[in-house]
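Per Swiss-Prot, these features apply:
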MUTAGEN   His163 to Tyr  Reduces oxygenase activity 8-fold
MUTAGEN   His163 to Met  Reduces oxygenase activity 6-fold
ACT_SITE  His163  active site, proton acceptor
BINDING   Asp164, Thr216, Trp218, Asp220, Ser222  Ca(2+) binding site
BINDING   His168, His389, Arg486, Arg490  heme b binding site
MUTAGEN   His318 to Gln  Reduces oxygenase activity 4-fold
MUTAGEN   His318 to Ala  Reduces oxygenase activity 14-fold
MUTAGEN   Tyr386 to Phe  Reduces oxygenase activity more than 100-fold
MUTAGEN   Tyr386 to Phe  Abolishes oxygenase activity
MUTAGEN   His389 to Cys or Met  Reduces oxygenase activity 13-fold
MUTAGEN   Arg565 to Leu  Reduces oxygenase activity 2-fold
MUTAGEN   Arg566 to Lys  Reduces oxygenase activity 36-fold
MUTAGEN   Arg566 to Ala or Leu  Abolishes oxygenase activity
Amino acid sequence: MKVITSLISSILLKFIHKDFHEIYARMSLLDRFLLLIVHGVDKMVPWHKLPVFLGLTYLEVRRHLHQQYNLLNVGQTPTGIRFDPANYPYRTADGKFNDPFNEGVGSQNSFFGRNCPPVDQKSKLRRPDPMVVATKLLGRKKFIDTGKQFNMIAASWIQFMIHDWIDHLEDTHQIELVAPKEVASKCPLSSFRFLKTKEVPTGFFEIKTGSQNIRTPWWDSSVIYGSNSKTLDRVRTYKDGKLKISEETGLLLHDEDGLAISGDIRNSWAGVSALQALFIKEHNAVCDALKDEDDDLEDEDLYRYARLVTSAVVAKIHTIDWTVQLLKTDTLLAGMRANWYGLLGKKFKDSFGHAGSSILGGVVGMKKPQNHGVPYSLTEDFTSVYRMHSLLPDQLHILDIDDVPGTNKSLPLIQEISMRDLIGRKGEETMSHIGFTKLMVSMGHQASGALELMNYPMWLRDIVPHDPNGQARPDHVDLAALEIYRDRERSVPRYNEFRRSMFMIPITKWEDLTEDEEAIEVLDDVYDGDVEELDLLVGLMAEKKIKGFAISETAFYIFLIMATRRLEADRFFTSDFNETIYTKKGLEWVNTTESLKDVIDRHYPDMTDKWMNSESAFSVWDSPPLTKNPIPLYLRIPS
């Protein structure tokens, strides 16, 4: 039998790219066949041009391979007595006691995992110089937007999520970057200082050091609750389970220093604050609904149930609303809905319950969580592909909501506010003058920036960063250059090696990456003709996009594995997604909320009816809704 297996494997090897031979040798026979399928499709016909059902099949095969070979544990897993989940039927303040086999998994200060093996870059942290890369390849020359696909609410949403998921623990040691002479005159800062990422020993032989996440990586809405008991105490009223919010304005409250009172306010701006305020109102509305159902519920009970419900609503909106607009294709519409509802769909699941299989019934509601043998975490690579600051414009366009809406519910422009005036304390002051409704409507009608080369906001190249408590630091930073440095410092592979690790064929020339002649010329100059030196962020921005995708295909494959993992590894989305844990009313609340529009309508009943023409609150509001397609979704063929 071994001889036959060896013979088959050697034959298959001839069809596999040489860069995958090493990983291929470690695969099971089944996985070798699956890699051959993925590899064959990649070479012959792009998966996104296949009929929807075949495209979904390809993505399921690819996701399986990533789950087997792209989940790398960092840090030792403590061995101890297994706890009883029944003792913790709620989300804890610091993320502990979710995984029954390891109480610390997903808690504040746990390690970032990895999707790709780390590549030590200490010898070339400054090659090419990050400020040269930022100036020649990233800095905005002319604003490029996303058309009608993605608006400023969508741009705010992803930062809202990042504040829920990830933030690296910093060291006390400062690094300084100085602009080389060749670009110094074009750099907003001639030099800047910042704290390096803290390297922490893991106790592992292979991955010796790692980084710690000072946010809880679970989808637990720590963006409004905080990642520890101290912050949670700051945001709670301790009355009827509710969180602090201005009843008069619907905006966040502020402390004596002018800092917003919410779960995470570091490096925030008015768009994120607006979403925090909206979901605090959602939490409080859940408390009221639960209290109406059962007047005997105490403050702590109401808070715990409402947090579960609100977190699930946020996760659902991200899965079947935000991501669908980000990856605007029929295949991903089907795929993201299948992640939540399964291939059998919402009607079947609502009528008959979970079908048992995650493919047929969805990840949500599975009988038990699934971590594929690797303790849950978010990853260094996940952090890298979520570098999306190019979504931000230079000004926010404030519209006149007192005027009569025009064609497609459009509104006249009355003011342009610099994004600098919408950050931190100043942003909170500016927002108080604008008001929630005007801000949300204005963001809804404004297109976000596109994730492209030479579209990184210049105002972010001279910005005041915050410490973890939201206080301004003394040193300005060049965020574009800093992001290049961070990926290198954290041993995230550069673009080509990243692709190899994700079973993607590496590029051999700049023309494989982009057709833009100017970009090719600058890439060749900055990287001295060596495609292997290309930084990941630059490659993700330069890469030709799939039609309908706002992000690169390379970034998407990290989404493919990690979007599912955030749901399937969490018992509150799987074994504990039920009436016992959520209450009957709470589960009904989650199951009947399908979009951000539903949440807006609940708290601002006239807003979308009056000013939103689009199908989703994440696409530009004056865009027409999609026309109904009579062809069943799974049978559609991409145009």
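Here the Cβ of each residue, glycine as well, is placed from N, Cα and C on the backbone.
So, quick note: what you're seeing has the original residues, none of the substitutions.
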Among Thr216, Ser222, which are binding-site residues, the residue with the most C-beta atoms within 10 angstroms of its C-beta: Thr216
Cβ neighbour count within 10 Å of Arg490 (heme b binding site): 21
Pairwise Cα distance for Thr216 (Ca(2+) binding site)/His163 (mutagenesis position) [Å, integer]: 9
Nearest to Arg566 (mutagenesis position) by Cα, among Asp164, His168, Ser222, Arg490 (binding-site residues)? Asp164
Name, in the order they occur in the sequence, the residues of the same chain whose CB lies under 8 A from the CB of His163 (mutagenesis position) and which sit 6 or more residues away. Arg215, Ser222, Val223, Gly263, Asp264, Arg266, Ser268, Val272
Between Asp220 (Ca(2+) binding site) and Arg565 (mutagenesis position), how many Å separate their Cα atoms? 14
Rounded to the nearest Å, what's the C-alpha distance separating Arg490 (heme b binding site) and Tyr386 (mutagenesis position)? Just drop the number here, would you? 15
Ranked by how many other Cβ atoms lie within 10 Å of their Cβ, the binding-site residues Asp164, Asp220 are led by Asp220
With every protein chain in view, what's the tally of Cβ atoms within 10 Å of the Cβ of His168 (heme b binding site), excluding that atom itself? 20
CB neighbours of Tyr386 (mutagenesis position) within 10 A? 19
On the three-state reduction of DSSP, what should I expect for His168 (heme b binding site)? strand
Cα-Cα separation of Trp218 (Ca(2+) binding site) and His168 (heme b binding site), in Å? 15
If we check Cα distances from His318 (mutagenesis position), which of the binding-site residues Asp164, His168, Arg486 wins as closest? Asp164
